[in-house]
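The next block holds one structure in the form of structure tokens; read it before the comments.
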Amino acid sequence: MRKYVLFFISGNNDSQIWATTPNTPRVIARGGLERNIHTRTLARMVNEDAPGTSTPAAQSRLQTTASPFHRTHLTQMCRRGDTNASLLRDFTRMIRDTPRNFSKNTQHGNDRDFGDLERDPDVDLLLSKVCLECVYVEPKEGAIPKANKIFISNFLSDMYINLVSVTGEVMKIIPIWKNAETTRKNLLEKGKHEPCVVDCVDAAFVMKSGITVVLGSDFTTAMFGGNERIAPIFIKEMSNQRVGRKFRLFSFAENRIFAVNEMRCIVVEIPETVTCKSATELMRTCFLHLDRDLSRKLLIKWRSVKRDVDTERLDLDRKEMIDVAIFMLDNVGVRVTNVVAQERADSPEGHGGKQMRPRMSDSEVLSMMRQFFEEMTFRPKSEVITEDGYKCHLSVELDPNGEGFVHTQDLLHAFHSQCEDWSINTMMHSILLELIPYAYLLAKVMNYRAFEEYYVQLFKHLLSQIAIEFKIPPEIHEKFVGAIHIPKPCWSLNNVIAHIICERTTPETMESIPKFISKSSVRLLTILAVGRKFIGMGTNIDMDCERWLGKDWKRRIGLSGDILKSFRRIMNGKSSNSAGRASQLIELFEIGSITIDFMVLAVKVLMLKFQTDAFAGAQSIEPKKCIYATADEMISIAHLRWKNDIRMHNVQLMLNSSRPILIATNILRKNEDDNMKELQDRFLTQTSYRTFSQPFGRAFLDFRTAVPSLLTSIYIPRLNVGGMIYPSRVTCDPPTTEIFKLCTEWGNFYNSLASALRIGSSETVRIDNEWIVMVSKNIKSTAVIGGMTLGFGLNGHLAPFNMYHAHQMLSTFDKFHSVALLIGLSASNFTTCDVQIHKILATYLSFLMGPTPLEIKLDFTIQTAAISGLGLLFADSGNMTIAKKLVNEIGRAPNRDEEPVTDRNAYKLSAGFSLGLIMLGKGNGSASTVIPFKQNIPPMSQRLIYMMNGMRRDKCVFLPQVAPPVVNDVPNLPFSNGGMMTSSQVANHVKESEYINIHQSAEPAAIALGMMFMKMNNEFIANALALPGTITELERLKPDSMYSRVLAQCLVMWDSIEPTHDFVKSLIPPVIREYATAALHFGVPIRRDEDGEEVHEAINDAEEKYWAEIVDKGTVSQTFLYAVSAACMAIALKFSSCGGPNEKNIVNTAFRIIEYYTKIVMPDGKSNKDMGSIRMCIYSGAYTRTSCLSMLITAMAILRVGTGDLEVMRYARLLRLCDKPESDWIATGKKHFEQMVAHQALGILMLGEGRYAFKKDDLSIALTIISTFPTIPQSVSDNSHYHQPLRFLWSMAVEPRLLVPFDIAESCVVEVDVTIVMKPKDGNEPIVYKEKAPYLLPPLEDLQSISIGGGNYQLVHISLQSEDQVKVMKDIMTIGQGRVMLKRYGVDSSEMKIKEATTLYDDTPSLMSMFNNEDTAVELDEYEIQCMMEKIDEGINLNSSDEYPNVQIELSCVRDVTERTTMDLAQLQKRSLKLLSESLDLWQDEVNVSNTINGLADAVQDMQI
């Protein structure tokens, strides 16, 4: 016991005053009980002599009186501790802080447990009675005088209320533990446990030691354990009667108390029960197994004889643990004596003179030196071997009185339980060897053969070095054996673990574990059972635990309160698998990495595997804050994905429109007479086709790669259409013609649109209306504002747009503003059917607006944008009212109000797109459930077929009547004139007959029909869409419409799409295939000459003339190419961005098929083509060949989206550079389309800088078809046949899929393995394959799980089996930018660990030296050892634990651990290796290592010890 004395001087002797001055605490409004206690206490116990209470009336109310005296902080603390107000502190905290339904045997931070006292419904009244009757009210019979202090103490889990009365010099100790009813009896009915009254001046409770220090009335200090006296404490400063009366005791820290008077403060340190960890664990285990009353007596007895120990002693841990073991044995009647070695031999006499001590012998000097060097090198100390060869001698006797014999069995189970706990903790193996002899001799004395044989089997070498002498008379031994219980089976923690990890064990065959296993081991077994899916897989967790652990499973695991709630939450969590639950239990049970590191290898490997495999589905990975990748990060990602080239940089240069156009004058001017200015203007006009089309591709490349600054405007790169003359480097202004200015306006529109698409979507970036208005305010060009607005709308940022600003922009009737808002607002409200947006669109559509007195002339481009927005707003809604009106718009004839009708084709095509979006995959919709009118109206599908093939207009167009119905005509008809117009409504410029104009209605009708029946496999619709089977019928069709019909047929018969030549040919009419072979010689094998060169047949004029009279070769060629391009587009749409080994093979096959047909339409001289391909290109015409080539290259790009495929990139560059700009680009009329498709293909390959891919749902497929529809515009401003702003609808059909592993510590992108598990299809097994990340994932809906990491990084597992998990993964891809945060393992290789360990020695120990040592010697020759270790190395090198780096390190250390195992632990190590081998059998990939380690265990077993 230590004490520290502090002195302080006061100017006044005011101890009596400040000791009784009340200091009212803050009243916490918890309830009536607490307020009642505080109020009544302060009202009754206030001191009449204290300041502030001069009048009696003041005694009945709460008062706070400040002390007039100045004290130090220590004095104030002591003062507060002795005031009347703080007398209630401990007790009121118990009332306030104790939760309801408090479970029994629960230890909290303050080591106070109220059991089920709080469960009693009358607990408040009971506690109130305790307070008021025992503390606060007037004395009565059996009560003590007025109490000055109250505190709670506990001793061996029993709780007591201590009431100290300074005036009466007594302390009353009331037991309150057991349960509520017992407590009530003790307090009210004078039950068995009577309160104890002790003479006491003051007392304080020491929390850590669990004792109460009492200052008696005779001024002696004593220790109490609960209500029993343990031993006295001598404190010199308090032994004087005159001085001791003035001391007051206060708790301080965990094992210290304050003794304070007016002049000094003494800090007394109470010694701990035991000092070392091993002794503490052994004593706790013994007390848990022994009877409660016996444990109480033993603890009091131990504390009474406990003395200070020498903490500097090196073998303190070992000695104190042995003392505890001998003490426990002695108190159950088994007396064990450690026979001390004989006295040291006399040393020879010295060389005369006086000697202070005898001279040491040579053997003693050698022993002392060896001990010194072993301590310096941190080696374990060698045991002292006596002359007879034994390490120690133990003498065993039995108490002849037989006291404690009945508790012997409990003590044996306590020793055995502690030995088993230490056997799985390698750090405690040395202490385990000290306890084993005492457990063995106890089992031998008790004649428990099973336990005796168990210890001999495991520790035969150790027990052979210990001499045990039994000095037990037979009659006493018979009395002893008769007193003990029948022996119970010997159990082993190793066997329990082996049973759990055995492959053949199932939840049904799992055996219940012995009840003697400690709480820490039960927790470990629970983690292993949860990891093995034995617990937690059913719906009733309590039943599983009760079946395995018994009815008291909560107590055995140590669950109560918040820990029990957390345990249930973990086990009932649906987002985690077994490994995830096991990892969470490791954290809940506070099993740290250091504890795991000292477990035996088998358990350690399983725990590390659980931690590595742990995940909570998508719950284990939460999307981080959206921080878009910086330029350096994107460069690093591109470098990791494409290590050997700079393809990303090349694509960026090809899509850069801000550089001036280089004009080489030496090439342009071919003779001196040419006008250089005219040549420059013409050259700039032609090259502007490329510049104006670059934003179409740059929108793909930069898609959602930036976050705007809210303080600055959006960055829009300059659209540079000027030139720079070479070599003079003089700038050249662009042409000033009206056509060029119009193209420049539309070019700026698409340029700003592409810049706006750089901003992230509304899911990741929030942009408000004010910022959009601020950005637009400083821009003068309406085209730039319109393109920017449309880009914001496509990204979803116009959903919260202020309608006031929208109407303000629309009221200008500017076409750029109108087009942008009508499409942008609809895109931001995609599929929502918003009423407000519907009203805006209806304003621009006469068939929705109806007759109006306003005569407003609207641009047809604006009306086209409105009808396109209508499809986006009502997409996938099946609105039959709007759908029927759109059908009429496709088929009706132009009227006088719509002249001139320059954009009529685009309007009808957009109406077809909108109709397809609204009725997507719904067929005829709800038409079958509608009551028919008296007039027979065909189904919607039939009307579209009429419009596609041709029919009278009154059979498919049913316009609502405008004028009042004619009398005596067909009454009450909703339609009049059969869709025909009156003479006043017929247009002047265009006269259409009574039949449908299929040249304008065929394409929209076909594409709408295909979308309506998408993936429905309706053979009737598919046959209607199929190309006719005769040349005559084919010649009636517009060639462009063939592409729409074939593609629509593929959409309907989606399941029949296959990447084969047979599928492509099945879509071509047989007559076309026959004529292509006969008339064009297409597909005829090329003959080769003797040298192997191709021999192309010359065109025979007679044959050509013959076939020209028989068939139109142009029809054959165009039909063939359009059918092929549509079939290839369908293949690309279905198999785009698919993953998995099988899918990759399918994608590669599909690519080769598309490439095969692409080479047919390649420009002349760019590929080796046969004569049939050349003839087909000649007869099909330039436009057909351009359209088909563009679609085939687009199909290849869609198939390889986001991959940066070099082959597709070469085809796109070929299309981009097939004609030189100095040729006549203007006259061809198709260069803008070619350049646009080339740039689109380049952008698709690098979509979002490689982060995005196309989605696979029906809406996304439809939007992709609309944005890539092969209608050839003449220029960037040409919207007559196709509304070009629809080219950007693909932005709503893509999703991020790039998985980016991100090193948290280094804040950089790293390359790791990613294992992908595909969902099983058609009843097959799941497909597993491995790739390198960063990696573009397949569609998330097709994945079952993803595992990313391994090697030096943690392995993160993401499950995608439920919709919630897929949603979280999509959030990771969008909000988190695809980043998966990985932690790098700070582990070294096994060689590094061994190297660091051997640096402690002067000489690196060799294998043979370790085995030749007396502690590790085995009788194996060097060759056998070498073969065994080489086999281990070979097996470890063959394992596949790269995904578990910590496990890999532990397996690599098996050899090192085995070499350094002492002979005393050889069998224990052999058992551990066997367990490790069984644990590795759980991994299919670790068979080699398991067999190798199993062989090592057999070799260790065969060692002759």
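Cβ coordinates come from backbone N, Cα and C, glycine included.
What Swiss-Prot annotates here:
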type	residues	note
MUTAGEN	GLY333 to Arg	In ax102; results in sterility
MUTAGEN	LEU411 to Phe	In ax143 and or224; results in sterility
MUTAGEN	SER828 to Phe	In ax102; results in sterility
MUTAGEN	PHE975 to Leu	In ar104; results in sterility
MUTAGEN	MET1196 to Lys	In ax76; maternal-effect lethal
MUTAGEN	ALA1197 to Val	In or170; maternal-effect lethal
MUTAGEN	ARG1297 to Lys	In ax78; maternal-effect lethal
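Features as recorded by Swiss-Prot, highlighted on the structure.
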| residue | record | DSSP (3 states) |
| --- | --- | --- |
| GLY333 | mutagenesis position | coil |
| LEU411 | mutagenesis position | helix |
| SER828 | mutagenesis position | helix |
| MET1196 | mutagenesis position | helix |
| ARG1297 | mutagenesis position | coil |
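The mutagenesis positions LEU411, MET1196, ALA1197 differ in how many other CB atoms lie within 10 Å of their CB, and the one with the most is ALA1197. Ranked by Cα separation from SER828 (mutagenesis position), the mutagenesis positions GLY333, MET1196, ALA1197, ARG1297 are led by ARG1297. In this structure the alpha carbons, written CA, of LEU411 (mutagenesis position) and MET1196 (mutagenesis position) are 79 Å apart. Taking only the Cα positions, the spacing between ALA1197 (mutagenesis position) and ARG1297 (mutagenesis position) is 17 angstrom. Counting every protein chain shown, the Cβ of GLY333 (mutagenesis position) has 24 other Cβ atoms within 10 Å. MET1196 (mutagenesis position) and ARG1297 (mutagenesis position) have their C-alpha atoms 19 Å apart, to the nearest angstrom.
Taking the Cβ of ARG1297 (mutagenesis position) as reference, residues of its chain lying under 8 Å away and at least six apart in sequence are, in sequence order, SER1137, GLY1202, ARG1251, TYR1252, ALA1253, LEU1336, LEU1337, PRO1338, PRO1339, LEU1340, MET1373, GLY1378.
Other Cβ atoms within 10 Å of the Cβ of SER828 (mutagenesis position) number 24 in total over all chains.
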